[in-house]
Amino acid sequence: MKDITLPPPTSASCLTGAISVNTEAVLSPMQHTSALHVRDFASLCSQNLKANVLLNSDDHEVPIHQKNPAAIMQNIDSNIKQMATDWGMSIEEVEVIIGREKGIVEPSCGVTANAIMKLFLDKDGFSYCFENEQTLSLEQLQERLSCMPECKSFVLRVNDGALGHAYIVDIPKGENSCRPAFLYQSDLGEGVTRKLRFEDWMTHKALTPILLDDICNYFSCMSQNKTDLEQIATLFDIDGNVKMLRKENIQYQKHDNFSFQLFEYDTDNIEKNIEIIKSLCS
């Protein structure tokens, strides 16, 4: 088994801005089934009210495939009616205020990240809950990645203090010397990067693989307070457009404030969950 080497990058590697996607070494966009399942989930959540409430549900003690979207919707409607009564407003006015116009709610980055983790990991007897899971530092993550089995797939949840952002890195099985990865995210546009719908990212960019080394290089650069806007734009902007970044919003005092959660996953489990969700939301 080959190990992936993750030494601290030199200042030159941090400042070149080069994110080198070797298309011969990584998966082509349509070969990674997990990415396709996440794309289908994002599309469903943008169009179907039941799926959207599953995406935004904060009851993480219940596995995503065991939730009752109809019951959740009924509770939401009851709460909105009560708010309308308490505030002396119409239901429509309340929905505008809380961002629930037409029922579809665009999730924050953290909500999206949590929902994707549940899609990957939830099964009978286990329900992913961000607050309850082990958190790794960058050094601990690097150690784990250095001995990651090539025959297994992993999902990584990232809390990125510098960007004020949370996102998912999907690491399918593959040779560690050129291990592919896929980045999943949404963004309300309140930080460094612009507003981004979950479905738009999954449709237009998420199926294009990056190298795991490249995202790890980003972690290392930011932890050394070496900010490369081209690197950030290449990874996180839907068009790779540096001009769309708001550099003034980078939290430099939090440049090393990364936390990670890393889990092995089974692609069959994702497929099972997405099929159940589609059935629940039909």
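We number each residue from 1, going along the chain as drawn.
Every residue gets a Cβ built from N, Cα and C, even glycine.
Heads up, this one's the original sequence, none of the swaps are in it.
According to Swiss-Prot, the feature active site maps to Cys109 (among others), an assignment based on a curator's inference. For Cys109 (mutagenesis position), the count of additional Cβ atoms within 10 Å of its Cβ stands at 25 [all protein chains shown]. A helical conformation is recorded for Cys109 (mutagenesis position) in the three-state DSSP classification.
The annotation active site is assigned in Swiss-Prot to His165 (among others). His165 (mutagenesis position): 21 other CB atoms within 10 A of its CB, across all protein chains.
Residues near Gln185 (mutagenesis position) in space but far in sequence (CB under 8 A, at least 6 apart, same chain), listed by position: Cys109, Thr112, Ala113, His165, Ala166, Tyr167, Ile168, Leu196, Phe198, Trp201, Phe236. The active site annotation in Swiss-Prot covers Gln185 (among others) and is backed by a curator's inference.
Swiss-Prot documents Cys109 to Ala or Ser as a published mutagenesis change and attaches the note Abolished ability to inhibit the host cell cycle. Abolished accumulation of the cyclin-dependent kinase inhibitors CDKN1A/p21 and CDKN1B/p27.
Residue density at Val111 (mutagenesis position): 19 other Cβ atoms are found within 10 A of its Cβ, drawing on all protein chains shown. According to Swiss-Prot, the experimentally introduced change Val111 to Ala is described as follows: No effect; does not affect ability to mediate deamidation of host NEDD8.
What Swiss-Prot says about the mutagenesis result for Asn114 to Ala is this: Impaired ability to mediate deamidation of host NEDD8 and inhibit the host cell cycle; when associated with A-159. Taking a C-beta cut-off of under 8 angstroms and a sequence separation of 6 or more, Asn114 (mutagenesis position) has the following same-chain neighbours: His60, Tyr128, Phe130, Arg157.
Record note (Swiss-Prot) on the mutagenesis of Glu139 to Ala: No effect; does not affect ability to mediate deamidation of host NEDD8. DSSP assigns Glu139 (mutagenesis position) to a helix in the three-state reduction. The 10 Å shell around the Cβ of Glu139 (mutagenesis position) contains 10 further Cβ atoms across the protein chains shown.
Here the residue is the original one, but Swiss-Prot notes a mutagenesis experiment at this spot, Lys152 to Ala: No effect; does not affect ability to mediate deamidation of host NEDD8. Just so you know, the Cβ of Lys152 (mutagenesis position) picks up 12 other Cβ atoms within 10 Å once every protein chain is counted.
Counting only residues at least six positions away in the same chain, the Cβ atoms of Ala166, Asn257, Phe258, Ser259, Phe260 sit under 8 Å from the Cβ of Asn159 (mutagenesis position). Asn159 to Ala appears in Swiss-Prot as a published mutagenesis result, with the remark: Impaired ability to mediate deamidation of host NEDD8 and inhibit the host cell cycle; when associated with A-114.
Experimental mutagenesis at this site is recorded by Swiss-Prot as His165 to Asn, annotated: Abolished ability to inhibit the host cell cycle. In the three-state DSSP classification, His165 (mutagenesis position) falls within a strand.
Annotation of the published mutagenesis Gln185 to Ala in Swiss-Prot: Abolished ability to inhibit the host cell cycle; the original residue is retained in the structure shown. In the three-state DSSP scheme, Gln185 (mutagenesis position) is classed as coil.
For Asp187 to Asn, Swiss-Prot lists a mutagenesis experiment annotated as follows: Does not affect ability to inhibit the host cell cycle.
Under the three-state DSSP scheme, Asn159 (mutagenesis position) falls in the strand class. Long-range C-beta contacts of Asp187 (mutagenesis position), restricted to its own chain and to partners at least six residues apart, with a cutoff below 8 Å, comprise Cys109, His165, Thr193, Arg194, Lys195, Leu196, Phe236. Val111 (mutagenesis position) and Glu139 (mutagenesis position) have their C-alpha atoms 26 Å apart, to the nearest angstrom. Distance from the CA of Glu139 (mutagenesis position) to the CA of Lys152 (mutagenesis position) is 21 Å.
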